[in-house]
Amino acid sequence: MAEAHQAVAFQFTVTPDGIDLRLSHEALKQICLSGLHSWKKKFIRFKNGIITGVFPANPSSWLIVVVGVISSMHAKVDPSLGMIAKISRTLDTTGRMSSQTKNIVSGVLFGTGLWVAVIMTMRYSLKVLLSYHGWMFAEHGKMSRSTKIWMAMVKVLSGRKPMLYSFQTSLPRLPVPAVKDTVSRYLESVRPLMKEEDFQRMTALAQDFAVNLGPKLQWYLKLKSWWATNYVSDWWEEYIYLRGRGPLMVNSNYYAMEMLYITPTHIQAARAGNTIHAILLYRRTLDREELKPIRLLGSTIPLCSAQWERLFNTSRIPGEETDTIQHIKDSRHIVVYHRGRYFKVWLYHDGRLLRPRELEQQMQQILDDPSEPQPGEAKLAALTAADRVPWAKCRQTYFARGKNKQSLDAVEKAAFFVTLDESEQGYREEDPEASIDSYAKSLLHGRCFDRWFDKSITFVVFKNSKIGINAEHSWADAPVVGHLWEYVMATDVFQLGYSEDGHCKGDTNPNIPKPTRLQWDIPGECQEVIDASLSSASLLANDVDLHSFPFDSFGKGLIKKCRTSPDAFIQLALQLAHYKDMGKFCLTYEASMTRLFREGRTETVRSCTMESCNFVQAMMDPKSTAEQRLKLFKIACEKHQHLYRLAMTGAGIDRHLFCLYVVSKYLAVDSPFLKEVLSEPWRLSTSQTPQQQVELFDFEKNPDYVSCGGGFGPVADDGYGVSYIIVGENFIHFHISSKFSSPETDSHRFGKHLRQAMMDIITLFGLTINSKK
């Protein structure tokens, strides 16, 4: 085969006339280009390291400071108050340096020291400024003079064009709340969920903890917070994610869907070519650290960017006791799964990224390949879908050497994983509800063996060219994948585009090596483990009751007219819907972020409050008036927003209690209070998918190009998982998951209650859905 010959730089044979050496010039050329590419990336990393290392100054400012110091010395002005003279005296005790040389060297050294001191002062000043969070608690739309001055100072110290990681060393550390404050907030959060007798018992446990064991655990936690960059994130990653022994599929991984109503081409290979190229463009921008750091409050307050580091070239490696995350700096290939076969596809040729048409060519060759799967190959990925321990043992036994290790390395060290799915998914006008549900379920779990659930992202291209992503959760949270996904969809349609016949723009290239099949030698014993994993994973997947639907009766535009937060509005609608569905309240989880702090991830907002319960009960009481309901609604919204702000600013409940629990385990002490708190089930788990890059295209002019967001599986066996995305002014998309095996839950029933709850609340304001126009 041609590609096999191209892969060999030289060959030799021994003949009677001597050694016959044959060089492959094409292979040598590709080796040289690969080396140049590698050195170019190293240089870019080195340059970016310098730029980020001197932030908020810039490297050129060093020259300005040094020239200024030396110029003042020539003008007989000593800017150092005698320090330059001291440096000069200590430079050369042998007397071999001329006085002019000593003066210049002394001036450069003093100027450099002054420059570093100014940088450290600016950085510390910025960190102090970013530690202020009073702006979050100000009344919406009203900004005090002191806040405006504070914002101006932050902007001055933030530089003109910060890179992705520029703010990392200037971000404050996540503060450790006082134990008594956390315990008090916890008791307030469970008050509406407990009977008086149970609440009094929990209050006694909590108060005993706050006085006795709590302060001891807190001392160790504070010690960690002084030493570690973030006192939560490493333990959260290890104990919540990596030590989990259950399946990643459904339980941990989540999915992202694309545009609902638009499919720019119906050619599967073409859609794959464009979108893979768009992903690679994003990766290149990320590698160069040219992504703009996300900033709040009018692009002023930066969020932590640490989670972007492991977006690509990352895989979760199974272990018997705990998993690990493997991340490599660079990967020049992807692995593509189609019809039970695994293919390795190189992403570079002639020292450049493959163009969209060239990637389409590669994908089409895979689709046209008639070869059959090797024994055990077709359903191999089921190992990543089921329990971790069998996969870890199987990996160690059958994939630690030989061709199996080489092929597994290719998968785990790929930039990302691609599935060319044989099914057709997406919105169908003749059956909108079932088609969207099927689309979501396919992205969440597929057929349990056609997604590599260990990879940071599995990119799925369906036969009818609809696309989606399945993402592993341990390395980062959903907003990072969402940021990538927004870029990919916009670049695919509005930047790259397609030809009139639906192909990628550009020309094919016959010189590109073809995709190569990964080779496996999977014995019968291993195939039995694969079959067992597939069986257990299929039971889990078939139990998922997933309902995904668009809500277009009104959106953010109309909610704003109610003078309330869209998120608070939806959260109260969820509380009302849950009560309609279950006839009771439950502990509710809403994911918030703590990325205002260095290496921050998430915090929990306990959305079921006394205020929200009072509102829901008023809505269910036919005797209550609209005025009473509206008043209670506004009180509940204000409470929710206050809790959300507390969570964002490091004053949440659950991460603090979680870390105290980890400390108690290290100290081998038992806490009945912490044990009970951490065993409470979240029967309603919710999350909003943020829209982060509204500048990519105009939603109002392109209303059909809206994303459906994404979703996740239910957290509790008898509960619901609800995700939602607010797009533009008039569109919200919901994803509801539960389990068929629970007699108490029904995702479609909950969806109907949620639609009605949204309409019931908007009616309180005397607004109709036509008010949005």
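Any Cβ shown, glycine's included, is placed from N, Cα and C.
Just the original residues are modelled here, none of the noted substitutions.
As recorded in Swiss-Prot, the features of this protein are as follows:
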MUTAGEN   Glu3 to Arg  Decreases susceptibility to inhibition by malonyl-CoA
MUTAGEN   Ala9 to Gly  Increases susceptibility to inhibition by malonyl-CoA
MUTAGEN   Gly18 to Ala  Increases susceptibility to inhibition by malonyl-CoA
MUTAGEN   Ala381 to Asp  Reduces activity by 86%. No effect on inhibition by malonyl-coenzyme A
MUTAGEN   His473 to Ala  Loss of activity
ACT_SITE  His473  active site, proton acceptor
MUTAGEN   Asp477 to Ala  Reduces activity by 98%
BINDING   Gly555, Lys556, Gly557, Leu558, Ile559, Lys560, Lys561, Cys562, Arg563, Thr564, Ser565, Pro566, Asp567  CoA binding site
MUTAGEN   Lys560 to Ala  Reduces activity by 50%
MUTAGEN   Asp567 to Ala  Reduces activity by 97%
BINDING   Tyr589, Thr602  (R)-carnitine binding site
MUTAGEN   Glu590 to Asp  Reduces activity by over 60%
MUTAGEN   Met593 to Ala, Glu or Ser  Almost abolishes inhibition by malonyl-coenzyme A
MUTAGEN   Cys608 to Ala  Slightly lowers inhibition by malonyl-coenzyme A
MUTAGEN   Ser685 to Ala  Reduces activity by 50%
MUTAGEN   Thr686 to Ala  Loss of activity
MUTAGEN   Ser687 to Ala  Loss of activity
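Everything Swiss-Prot records as a feature, shown here on the structure.
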residue	record	contacts (Cβ under 8 Å, 6+ apart)
Ala381	mutagenesis position	Tyr337, Phe449, Asp450, Arg451, Trp452, Phe453
His473	mutagenesis position	Tyr241, Leu248, Ser252, Asn253, Tyr254
Arg563	CoA binding site	none
Ser565	CoA binding site	Cys637, His640, Gln641
Asp567	mutagenesis position	His640, Tyr644, Gln688, Ile726
Met593	mutagenesis position	Leu303, Asp477, Pro479, Gly600, Arg601, Thr602, Glu603, Met648
Cys608	mutagenesis position	Ser189, Pro192, Leu193, Gln575, Phe585, Cys586, Leu587, Thr588, Leu684
Thr686	mutagenesis position	Gln571, Leu574, Thr588, Tyr589, Glu590, Ala591, Ser607, Gly721, Val722, Ser723, Tyr724
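In the three-state DSSP reading, Arg563 (CoA binding site) counts as coil. Each of the mutagenesis positions Asp477, Glu590 was scored by the other Cβ atoms within 10 Å of its Cβ; the lowest score goes to Asp477. Within the set of binding-site residues (Gly555, Gly557), the lowest number of other Cβ atoms found within 10 Å of a Cβ is recorded at Gly557. For Ser687 (mutagenesis position), other Cβ atoms within 10 Å of its Cβ number 24.
Those residues of the chain, other than Gly555, Lys556, Gly557, Leu558, Ile559, Lys560, Lys561, Cys562, Arg563, Thr564, Ser565, Pro566, Asp567, with a C-beta within 8 angstroms of the mean position of the CoA site C-beta atoms are Phe569.
Sequence-distant neighbours of Ile559 (CoA binding site) (same chain, 6+ residues apart, CB-CB distance under 8 A): Pro566, Phe569, Ile762.
Geometry remark: Lys561 (CoA binding site) versus Ser687 (mutagenesis position), CA distance 23 Å. A simple way to gauge crowding: the CB of Thr602 ((R)-carnitine binding site) has 22 other CB atoms within 10 angstroms, across all the protein chains here. The record assigns Gly555, Lys556, Gly557, Leu558, Ile559, Lys560, Lys561, Cys562, Arg563, Thr564, Ser565, Pro566, Asp567 to the CoA site; their largest pairwise CA distance measures 14 Å. For Ser687 (mutagenesis position), the nearest neighbour among the listed recorded positions (Gly555, Gly557, Lys560), judged by C-alpha distance, is Gly555. Secondary structure at Thr602 ((R)-carnitine binding site), as computed by DSSP, is strand. In this structure the alpha carbons, written CA, of Gly557 (CoA binding site) and Ser685 (mutagenesis position) are 25 Å apart.
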